Amino acid sequence: MALKRIHKELNDLARDPPAQCSAGPVGDDMFHWQATIMGPNDSPYQGGVFFLTIHFPTDYPFKPPKVAFTTRIYHPNINSNGSICLDILRSQWSPALTISKVLLSICSLLCDPNPDDPLVPEIARIYKTDREKYNRIAREWTQKYAM
């Protein structure tokens, strides 16, 4: 079941790739993918290329995939291990969601962080109190790690 669904998503991605994103299996292992997200233009991540790993559980799509950044990023909802705080990867997961939709949600999280549900409270505090400083540091990290 999982493998069939993963193959279908791979075909859908090839036919209709989401804007600014790409994803596909690493080698022959269909349960382990690598994804790429281009830093959105209207964000301090503009110009960056961010890599993520995707691990599908054997009971996919009934359980969410594990998605994590491998490129370092300065963001209140993404910690230094690359873990992403995003409701659809946890409690709000639904089998109707696809990797394409997950990647688009991560893209929109880059444009619009959620400082009220942070993984990194210190970055959330800076985002809320000094947006200029947040944008500057996020741009610096993007230049340092994602270009």
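Here the Cβ of each residue, glycine as well, is placed from N, Cα and C on the backbone.
Here the domain 'UBC core' (1-147) has a mean pLDDT of 97 out of 100. Positions annotated as domain 'UBC core' by Swiss-Prot, on the basis of sequence analysis: 1-147.
One mutagenesis experiment catalogued in Swiss-Prot, LYS63 to Ala or Glu, is accompanied by this note: Strongly reduced interaction with CNTO4. In the three-state DSSP scheme, LYS63 (mutagenesis position) falls into the coil class. In this view, LYS63 (mutagenesis position) is surrounded by 13 other Cβ atoms within 10 Å of its Cβ, with every protein chain counted.
According to Swiss-Prot, the mutagenesis experiment PRO64 to Ala carries the following note: Abolishes histone H3 ubiquitination and decreases interaction with PHF7. Other Cβ atoms within 10 Å of the Cβ of PRO64 (mutagenesis position) number 20 in total over all chains.
Record note (Swiss-Prot) on the mutagenesis of CYS85 to Ala: Catalytically inactive. Loss of ability to promote FBXW2-mediated GCM1 ubiquitination. Inhibition of TNF-alpha-induced degradation of NFKBIA. With a 10 A radius on its CB, CYS85 (mutagenesis position) counts 18 other CB atoms from all the protein chains.
CYS85 (mutagenesis position) carries neither a helix nor a strand DSSP state and counts as coil. Among the features that Swiss-Prot reports, active site, glycyl thioester intermediate is placed at CYS85.
In sequence order, PRO64 are the residues near ARG90 (mutagenesis position), counting only same-chain partners six or more apart with C-beta under 8 A. Secondary structure at ARG90 (mutagenesis position), as computed by DSSP, is coil. Among the mutagenesis results in Swiss-Prot, ARG90 to Ala has the note: Abolishes histone H3 ubiquitination and decreases interaction with PHF7. The residue drawn here is the original one.
Listed in Swiss-Prot as a mutagenesis experiment, TRP93 to Ala is described as follows: Abolishes histone H3 ubiquitination and decreases interaction with PHF7. Cβ environment of TRP93 (mutagenesis position): LYS63, PRO64 lie under 8 Å away, each six or more residues apart in the same chain.
Other Cβ atoms within 10 Å of the Cβ of GLU122 (mutagenesis position) number 9 in total over all chains. While the structure shown retains the original residue, Swiss-Prot records the mutagenesis experiment GLU122 to Lys with this note: Abolishes histone H3 ubiquitination.
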Distance from CYS85 (mutagenesis position) back to GLU122 (mutagenesis position), taken between C-alpha atoms, in Å
15
Reduced to three DSSP states, the domain 'UBC core' (1-147) has 54 helix, 31 strand, 62 coil
